[in-house]
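Features as listed in Swiss-Prot:
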- D222, D265: Mn(2+) binding site (BINDING)
- K261, D312: substrate binding site (BINDING)
- R298: ATP binding site (BINDING)
- 217-325: domain 'Guanylate cyclase' (DOMAIN)
- D107 to A: 7-fold increase in holoenzyme adenylyl cyclase activity at pH 8.0 (MUTAGEN)
- R132 to A: No change in holoenzyme activity (MUTAGEN)
- H192 to A: Shifts activation towards acidic pH (MUTAGEN)
- H192 to E: Higher activity above pH 7.0 (MUTAGEN)
- E195 to A: Partially relieves high pH inhibition (MUTAGEN)
- D222 to A: Loss of adenylyl cyclase activity in the catalytic fragment (MUTAGEN)
- K261 to A: Almost complete loss of adenylyl cyclase activity in the catalytic fragment (MUTAGEN)
- D265 to A: Loss of adenylyl cyclase activity in the catalytic fragment (MUTAGEN)
- R309 to A: Obviates pH regulation (MUTAGEN)
- N319 to A: Almost complete loss of adenylyl cyclase activity in the catalytic fragment (MUTAGEN)
Amino acid sequence: MTDHVREADDANIDDLLGDLGGTARAERAKLVEWLLEQGITPDEIRATNPPLLLATRHLVGDDGTYVSAREISENYGVDLELLQRVQRAVGLARVDDPDAVVHMRADGEAAARAQRFVELGLNPDQVVLVVRVLAEGLSHAAEAMRYTALEAIMRPGATELDIAKGSQALVSQIVPLLGPMIQDMLFMQLRHMMETEAVNAGERAAGKPLPGARQVTVAFADLVGFTQLGEVVSAEELGHLAGRLAGLARDLTAPPVWFIKTIGDAVMLVCPDPAPLLDTVLKLVEVVDTDNNFPRLRAGVASGMAVSRAGDWFGSPVNVASRVTGVARPGAVLVADSVREALGDAPEADGFQWSFAGPRRLRGIRGDVRLFRVRRGATRTGSGGAAQDDDLAGSSP
């Protein structure tokens with residue numbers, strides 16, 4: 001390389017360093033030089049601060065090319081209105097002008113795939129709903145993947161160039177594995193859903209899936225004192241604790257019990273049959289109680305008619321179970337009388353021990369709710385088929 005060319009290159013790099021000075025400027029200069037060698041354009045570098053992961057972003061489809069919604073519509077033969085609905089469903093910024101060149105090319109291609117499903121006869125509204133649910137789930141997965149990858153390459157004293165090279169090298173090996181892994185996991189979920197969610201007689205007669213509510217039992221379990229714990233430990237430690245609870249709940253959950261979601265320091269489980277759900281919740285509380293690294297757990301359970309929408313559940317038992325959890329004592333599994341009713345004439349037959357905790361008025365719930373504590377073991381006799389017990393926390397949620 002001649003001195004003239006080297007001086008020109010140095011001038012170009014200098015233009016991309018902004019107002020950095022000293023060691024930071026020298027470190028950024030090495031990164032920028034490497035990025036240019038990887039084919040990253042100066043405009044991309046200027047638009048990204050810091051540009052550590054630009055080379056890695058190229059590996060996952062960000063080539064710096066932007067297009068308009070109309071271009072995507074015309075290039076892929078997708079209805080413009082459907083495309084814009086799908087773009088909003090996946091979380092892209094709302095842009096009313098279809099000719100605005102603001103969409104990443106790869107993002108546009110992903111959204112355009114929805115057209116094919118509509119052509120196969122699927123309801124466009126349902127296609128948009130599926131896209132939204134996928135995007136929400138995959139956004140959480142992407143966040144976890146980012147943290148996992150960075151944890152693998154970050155080292156004390158690592159320079160910007162070290163991180164950029166390490167990220168590119170690792171992700172280049174990971175990218176070919178992601179598609180097959182996600183496909184396999186999705187198919188696994190579809191298989192289990194088809195196994196546990198058979199088409200019922202009413203749906204066959206109606207000729208369509210019935211959207212109405214159905215009888216289920218709902219449970220919430222949350223960590224006691226989690227909010228106060230946030231005042232004495234770091235946010236990262238809190239997140240790790242909540243993640244451990246979610247992982248433990250998933251480990252203990254098997255069909256017909258479904259792990260639905262986490263809400264901060266709480267987990268939500270649902271089952272068509274109350275007995276397997278009670279068994280799972282009792283196991284969860286028992287395991288947490290034996291782990292000194294966990295705060296104590298409490299759980300609330302209720303049965304009733306609820307409806308499923310986009311992976312979540314809505315209805316009276318959801319509200320009641322949440323409120324019951326809020327009045328349970330640490331280490332207790334507290335259930336509404338609707339659960340005993342759902343179990344039928346012999347609630348003790350499944351090996352549960354019941355104790356009456358009294359009636360309670362719960363915020364947002366009409367009338368008093370009769371509450372029981374459920375444990376494992378032989379049945380204790382008493383008034384109403386259950387012994388008297390005081391398992392209510394001192395204040396209503």
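Just so it is clear, glycine is given a Cβ too, placed from its N, Cα and C backbone atoms.
Annotated pair R132 (mutagenesis position) and D265 (mutagenesis position), C-alpha to C-alpha distance, rounded: 24 Å. Cβ neighbour count for D312 (substrate binding site): 13 (other Cβ atoms within 10 Å of its Cβ, all protein chains included).
Among the recorded positions H192, D222, R309, D312, N319, the ones whose Cα sits within 10 Å of the Cα of K261 (mutagenesis position) are D312, in sequence order. When the recorded positions D222, D265, D312 are ranked by how far their Cα is from the Cα of D107 (mutagenesis position), D312 comes first.
Taken residue by residue with DSSP, D265 (mutagenesis position) is part of neither helix nor strand, so it is coil. Annotation: D265 are the mutagenesis positions among H192, D265, R309 whose CA atoms are within 10 angstroms of the CA of D222 (mutagenesis position).
Separation of the C-alpha atoms of D265 (mutagenesis position) and H192 (mutagenesis position): 27 Å, rounded to the nearest whole number.
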